[in-house]
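Student: I have a structure here, written as structure tokens, and I will follow up with some questions on it.
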Amino acid sequence: MEIKEEGASEEGQHFLPTAQANDPGDCQFTSIQKTPNEPQLEFILACKDLVAPVRDRKLNTLVQISVIHPVEQSLTRYSSTEIVEGTRDPLFLTGVTFPSEYPIYEETKIKLTVYDVKDKSHDTVRTSVLPEHKDPPPEVGRSFLGYASFKVGELLKSKEQLLVLSLRTSDGGKVVGTIEVSVVKMGEIEDGEADHITTDVQGQKCALVCECTAPESVSGKDNLPFLNSVLKNPVCKLYRFPTSDNKWMRIREQMSESILSFHIPKELISLHIKEDLCRNQEIKELGELSPHWDNLRKNVLTHCDQMVNMYQDILTELSKETGSSFKSSSSKGEKTLEFVPINLHLQRMQVHSPHLKDALYDVITVGAPAAHFQGFKNGGLRKLLHRFETERRNTGYQFIYYSPENTAKAKEVLSNINQLQPLIATHADLLLNSASQHSPDSLKNSLKMLSEKTELFVHAFKDQLVRSALLALYTARPGGILKKPPSPKSSTEESSPQDQPPVMRGQDSIPHHSDYDEEEWDRVWANVGKSLNCIIAMVDKLIERDGGSEGSGGNNDGEKEPSLTDAIPSHPREDWYEQLYPLILTLKDCMGEVVNRAKQSLTFVLLQELAYSLPQCLMLTLRRDIVFSQALAGLVCGFIIKLQTSLYDPGFLQQLHTVGLIVQYEGLLSTYSDEIGMLEDMAVGISDLKKVAFKIIEAKSNDVLPVITGRREHYVVEVKLPARMFESLPLQIKEGQLLHVYPVLFNVGINEQQTLAERFGDVSLQESINQENFELLQEYYKIFMEKMPPDYISHFQEQNDLKALLENLLQNIQSKKRKNVEIMWLAATICRKLNGIRFTCCKSAKDRTSMSVTLEQCSILRDEHQLHKDFFIRALDCMRREGCRIENVLKNIKCRKYAFNMLQLMAFPKYYRPPEGTYGKADT
């Protein structure tokens, strides 16, 4: 017997009027007792002794489930089972589930209508509300067999929560069979005898036993309110599939939107505006420049101000979005939604097996991070950035070329300056406060903190880039002579001794000026260290004279420069504050001089990047910001969900703070036409996630939405946890240790465009991406094996042969095989075994993504949970016809059809083809 399903379910919660769900009159109805955050009601169906309308006809049966609300008395089509072919005793694998927020009561009536499907390719169920007892008009491809109805309270109060109802014709007269309705409670032990149901499966009898063992908690249910603050609008589906030993396993499939789809882009855009306003102000404060450079500065500021205004407008528009928490695929080209990820959802499968632990499997599905509004006529970021840097390197005399590494370094030093200067000032004031209190211990502690921060400050200026930037800025002042465009030294030059003879300087590209004193910066910079040494020496002297038995941590410095301590005159002990105050003032003055010079010179470096090819470089920055915003929203969503589900797993938490997390992206984009540009955008966006770190903090209020800090080169995402959850974390994480992620992307095009690329085009982009990211994955595995404790590694290796999987993955990447989906299966398996975060992406995360995640789910059921081999294809069809992914299609394009045609599907790998009747023409 072959099972196929009709693409006909509708999630009723999307179609009931809002007022109905919150009707004041609802209080007179009896609510269903339920577990918080669990579905209110789940049941499964089976029919027996169905009467065919035509003698000897083999029935192809489905059941349509409708809901009659006790107030409205209107019928809402809610969902459907799959189609079971060739039997009068169909047993349906697709169940019915009502999520926790659905307005259902004991008085709610459920209507079950049984159809005989004659033409699956035309069979659909349209959403509509009909008066009670009115049958829908005849639909193409099906014929009505019979119906039955019951109240929810009758089912819940029945013996063993099982109803056997007679199916009657539309006039209520003739009985055409029976239908069994059985309540499902996932994870509970079923009392009494197991329910034996026999069904004909491809010519053999298969006894399916419905029994479950006591489960272990999949994830702490205490965590669910926290997760629900991030996830919204869940769509739930229920299935039962037989195992290889003919027992039932139960599967709950869930798909949820995330409010982070809009929250993260708004956070990020706000940071961009703040960063760009600060940069613009620093450019304005560069001081007097020669006419050439001043004109460049004015031009840069004009364009930068326009860019800031654009970001502010986008932020204003995003703040108006208060409805849906996801961006549909049909909106991917909208300018105001550019920063928002496309169709971001959590795809979750919860499995309850007879003999295995309950398990959760999560995949984040999202459209490939790409700048759709900008278009792909000239390619994506990977190509555009390479071309831009090549052209900038060969620019004319009017600009100074700084490599991307040096530009990033300038931004890093500027950021460090802005962070460290106020910190040092604070610690200096604390030192004075300790002196006024005459507390030796407090004085030593304050000095230790001041020394550490000041040493970091001094170290920030050791880079040769600062020296060359100072000289470049000097030549740009009025009267400066620009004999040759200055450029920073390479890393090898930076590491060379700085005491080379001056004659060697003529060989580099740094300009010279007869009045420029190259040693002046060294003196200014060194004065900070000397000022600190004076403070250390004074503290040592004060504590020593006070009779302290221990010196401060700066004794070594005092020994190196004994003249400092010798030069300090003796003072009475009550004058500690007065003796330290002028030294602190000197330190602050020296720092101010260093900061002023360094900020101006490094800002001049940033001016060079902006001055070249305006507005192209700003448009590239915009494109990169857009792509990164989409990628980051998905990453933060995935990280929070992974943290919630693994919060009480000590091994995972140790891996989190010791190694970091692997984040694996599965790409399904072709290397043909516009999708090449999408893949180029996606590759850069995912690579940019390396500059993101996470920090877990305790939530001080009910607001647990993440907060982002930092700048374009380095972001920290602060994830807030309720106190009870926060206390369960290891000390290292609670103390604020930064948690790192290792993003990797593996792409295999599977559609008909990839066929064209493989035969007539170029697949080198895909090959390069896969090879590069394999090396990153291998590096992560190496770090994982080195840093995790030996006892953990020993147990881990017993359970997983990752080395063999990695070797197999490398062989497949190097094999040059067309549409080698084995690459994706292996990468996904490795990611799961390494406790990683899984993503699946295609252009809009709707069609190809749906085929991939459903295949992955069924493969997991087969490989990890003993799904009966004869039911693999049927399970796959169930999930594709009546599962969450067909609901995703409906949410995106208001049509229950995957956007494939027969010609396209001929090019798809076998297991990536949807079942008949679920695909066709759809406007996307």
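Glycine too: its Cβ is placed from the backbone N, Cα and C atoms.
Pulled from Swiss-Prot, these are the listed features:
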- 23-165: domain 'C2' (DOMAIN)
- CYS842 to Ser: Abolished phosphotyrosine phosphatase activity (MUTAGEN)
- LYS843 to Met: Increased phosphotyrosine phosphatase activity. Does not alter lipid phosphatase activity for the substrate phosphatidylinositol(3,4)P2, but reduced hydrolysis of inositol(1,3,4)P3 by about 70% (MUTAGEN)
- LYS846 to Met: Does not alter phosphotyrosine phosphatase activity. Abolished lipid phosphatase activity (MUTAGEN)
- ASP847 to Glu: Significantly reduces phosphotyrosine phosphatase activity. Not able to dephosphorylate phosphatidylinositol(3,4)P2 but retains approximately 35% of activity towards Inosotol(1,3,4)P3 (MUTAGEN)
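Mind mapping these onto the model and telling me what they sit next to?
Tutor: Across the residues of the domain 'C2' (23-165), the predicted structure has a mean pLDDT of 82.
In this structure, CYS842 (mutagenesis position) belongs to neither helix nor strand by DSSP; it is coil. Counting only same-chain residues at least 6 apart in sequence, those with a Cβ under 8 Å from the Cβ of CYS842 (mutagenesis position) are GLY367, ALA368, GLY667, LEU668, LEU669, ARG848, THR849, SER852.
Non-local neighbourhood of LYS843 (mutagenesis position): SER329, GLY367, ALA368, LEU669, GLU675, MET678, each in the same chain, at least six residues away, with C-beta under 8 Å from its C-beta.
Other Cβ atoms within 10 Å of the Cβ of LYS846 (mutagenesis position), summed over all protein chains shown, number 25.
In this view, ASP847 (mutagenesis position) is surrounded by 28 other Cβ atoms within 10 Å of its Cβ, with every protein chain counted.
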Student: How many helix, strand and coil residues does the domain 'C2' (23-165) contain under DSSP?
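Tutor: Going by DSSP assignments, the domain 'C2' (23-165) contains 14 helix, 61 strand, 68 coil.
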Student: By the DSSP assignment reduced to helix, strand and coil, which category contains ASP847 (mutagenesis position)?
Tutor: coil
